[in-house]
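Peer 1: Input: one structure, supplied below.
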Amino acid sequence: MFKYIKKAEELGASFADIRYERVIANEVTITEDRKYVSHGVDEGYSIRVIYNRNWGFKATDKITENEIEDTINHIYGDERVNIVYLPSKHDTIKIGKDINKNEEEKINDLHKVASQVNTLHPSIKSYSIKYYDEIFHKEYYSSEDREIIADGSSSSLSILVVAREGDVTVEVSEILSTQMGYIFDVFDINQVLANLQKRIINQLKGSTPKAGEYPVILAPEVVGIFTHEAIGHLSEADVTLNGSLYKLRNKRIGDEFLNISDLPAMDHPQSSLVYYDDEGVEGREVKIIENGILKEFMTDRYYSAYLGQPPTGNARAQSYRNFSLIRMRNTYMKPGDASLNELFEGIKEGYYLVSPIGGETSSNGTFQFAIQEGYRVENSEIKEPLRNIGISGNTISTLNAIEMISKDFGMSSGFCEKNGQTVQVSNGGPHIKVKKLKVGGYV
């Protein structure tokens with residue numbers, strides 16, 4: 001590949017890199033009335049150059065000197081591109097563990113799950129169970145004499161169930177992903193199904209919450225999505241510059257016990273493993289909030305240079321066809337030192353929110369999440385389950401309203417979409433106690 005890098009330099013490029021990627025993907029989906037199986041192999045190259053301080057980018061299924069010339073001939077921009085350059089490095093890595101199962105074994109495992117889902121509750125009307133895995137080989141080369149070779153795999157399982165009793169319709173879901181082997185070998189699927197069953201029962205019999213502002217206990221799954229959606233996206237440098245956080249850099253936005261980071265990898269089966277990003281940058285911890293102070297943002301090479309911040313390794317692309325974007329990896333709130341019982345102390349009327357079903361945030365810092373498992377709290381005790389719960393608020397106000405952080409920790413994993421690109425991400429945290437949060441229903 002370096003001969004093509006050299007060709008770009010001979011043509012006047014001040015920087016060039018090439019990514020090669022080969023992905024073997026397998027998918028099995030089973031619903032109440034059909035089965036769908038697919039396979040695919042996707043393979044190709046991306047070429048990127050800086051020429052006259054403009055970007056050039058091209059995706060191709062083959063690489064030749066003509067492709068290099070064509071990339072330079074189609075540069076775009078405003079002649080302001082500046083990036084962080086890195087020292088020479090050659091590395092070969094193995095990411096996670098292999099998936100040693102054939103197609104028949106995967107289909108049989110999914111049929112077993114489907115038969116169990118059918119018996120979770122008599123009110124179930126439909127379900128969708130999707131298994132997906134991929135085996136990948138990636139290579140990265142740059143004009144800095146960087147060569148990074150990576151092999152790995154990932155597998156995921158998503159289960160969506162719809163149940164109806166009378167005029168009450170509920171939807172519950174569970175998503176798991178791992179890079180530590182075959183997902184049925186990594187997780188206790190019986191526990192996953194038990195969680196779904198509990199949510200179906202609670203949603204069907206649950207009451208809607210009384211709208212208003214209340215003290216709230218957020219469980220790790222909800223803390224994870226809050227950290228990802230309300231903090232993480234606003235801390236991606238390309239979003240940050242137009243959002244509410246940029247002007248608050250190096251200022252206090254929470255108590256000194258508040259710490260939020262994004263890591264390339266964690267010691268957890270649901271961790272995403274991003275040791276190098278798609279710009280060949282080594283991943284490092286990004287201390288977004290440290291002891292309550294907003295410290296730094298996730299960057300790619302361009303925004304690292306723009307902000308004067310060391311590169312973080314957050315440039316990720318869905319495939320070789322895509323220009324890399326600033327994306328999260330493992331975004332989480334660090335545990336505190338309180339027990340779970342301490343968090344509930346003193347709550348006369350409030351809510352305990354356990355599992356989200358979706359969420360979104362805006363660049364001005366407002367967020368809203370739907371909750372699929374939650375309970376009313378009265379006099380520090382967990383009471384009846386609820387359904388159709390929604391929470392909303394402002395990111396900075398909510399951070400400042402965190403009163404206590406527990407010492408436990410949990411992670412969730414899934415997929416995040418940004419500008420049409422989807423990548424695997426993970427998030428998590430402990431239980432937290434929020435002094436006041438807006439709670440309501442959703443339809």
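Here the Cβ of each residue, glycine as well, is placed from N, Cα and C on the backbone.
Among the sequence features in Swiss-Prot, the mutagenesis site His228 to Phe is noted as follows: Abolishes metalloprotease activity. Does not affect homodimerization. In Swiss-Prot, the entry for mutagenesis Glu229 to Asp states: Abolishes metalloprotease activity. Does not affect homodimerization. The structure shown retains the original residue. According to Swiss-Prot, the mutagenesis experiment His233 to Tyr carries the following note: Abolishes metalloprotease activity. Does not affect homodimerization. Per Swiss-Prot, mutagenesis Cys416 to Gly is noted as: Abolishes metalloprotease activity and homodimerization.
Where in this structure would I find these features, and how exposed are they?
Peer 2: Taking the Cβ of His228 (mutagenesis position) as centre and 10 Å as the limit, one finds 25 other Cβ atoms among all the protein chains shown.
Summarising the environment of Glu229 (mutagenesis position), the number of other Cβ atoms within 10 Å of its Cβ, over all protein chains shown, is 22.
His233 (mutagenesis position) carries a helical DSSP state (H, G or I). Contacts of His233 (mutagenesis position) defined by a Cβ separation under 8 A and a same-chain sequence distance of 6+ are given as Val239, Met328, Thr361, Lys418, in order along the sequence.
Other C-beta atoms found within 10 angstroms of the C-beta of Cys416 (mutagenesis position) number 19, with every protein chain shown included.
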Peer 1: In whole Å, how far is Cys416 (mutagenesis position) from Glu229 (mutagenesis position) when you measure between their Cα atoms?
Peer 2: 10
Peer 1: Rounded to an integer, what is the Cα-Cα distance in Å between Cys416 (mutagenesis position) and His228 (mutagenesis position)?
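Peer 2: Per the Cα atoms, Cys416 (mutagenesis position) and His228 (mutagenesis position) stand 10 Å apart.
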Peer 1: In which DSSP state, out of helix, strand and coil, do we find His228 (mutagenesis position)?
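Peer 2: Reduced to three states, the DSSP call for His228 (mutagenesis position) is helix.
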Peer 1: For Cys416 (mutagenesis position), what is the secondary structure by DSSP, using just helix, strand and coil?
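Peer 2: SS state of Cys416 (mutagenesis position) = strand.
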